[in-house]
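First up is the structure itself, then whatever we jot down about it.
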Amino acid sequence: MKTFVLHIFIFAFVAFASASRDSAKKIGSQYDNFETCITEHGLTEDDIFSIGEVSSGNHKTNHEDTELHKNGCVIQCMLEKDGLMSGADYDEEKMREDYIKETGAQPGDQRIEALNACMHETKDMEDKCDKSLVLVACVLAAEAVLADSSEAA
């Protein structure tokens, strides 16, 4: 069974690194629990943000707060089903392990540093849905910046 980056990468999370190249793809759609989680939250695939929309930050300006929250709940659902979150709490070590497996990142890789920074940035958020979306958005944005800087080099 596939697990998160995006899981952010999904982590989504955070393991969305490979998927982040396909900006039209729906966030988390490549993971086994995607359909289950959107159904559990009464959404359809059309309701879910695209990877490009989240990595660029456009999801924050193009959508209402309720849409943001619902998308975050779907992400949190996938993270929880993959054992990466329990409620609003991350399993940071498992999150890193899964991210490394998904992305092939090695110790010292800037993507791992970005994941750590994003987990630190969101660790005190209490709402599990908002926390999940902010985490994944942070990781995807960092991956986009790192990809742009490596392409420019």
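Just so it is clear, glycine is given a Cβ too, placed from its N, Cα and C backbone atoms.
Quoted from Swiss-Prot, the note on natural variant Ala17 to Val is: In allele B4 and allele B5.
Here the residue is the original one, but Swiss-Prot notes a natural variant at this spot, Ser56 to Thr: In allele B6. Residues near Ser56 (variant position) in space but far in sequence (CB under 8 A, at least 6 apart, same chain), listed by position: Ala141, Ala144.
Sequence-distant neighbours of His120 (variant position) (same chain, 6+ apart, CB under 8 A from its CB) do not exist here. In Swiss-Prot, the entry for natural variant His120 to Gln states: In allele B4, allele B5 and allele B6. The structure shown retains the original residue.
Among the natural variants in Swiss-Prot, Val134 to Ile has the note: In allele B4, allele B5 and allele B6. The residue drawn here is the original one. Classification of Val134 (variant position) by DSSP places it within a helix. Within its own chain, Val134 (variant position) has Gly72, Glu121, Thr122, Met125 as residues 6 or more apart in sequence whose C-beta sits under 8 angstroms from its own.
Under natural variants, Swiss-Prot gives Ala152 to Gly with this note: In allele B4, allele B5 and allele B6.
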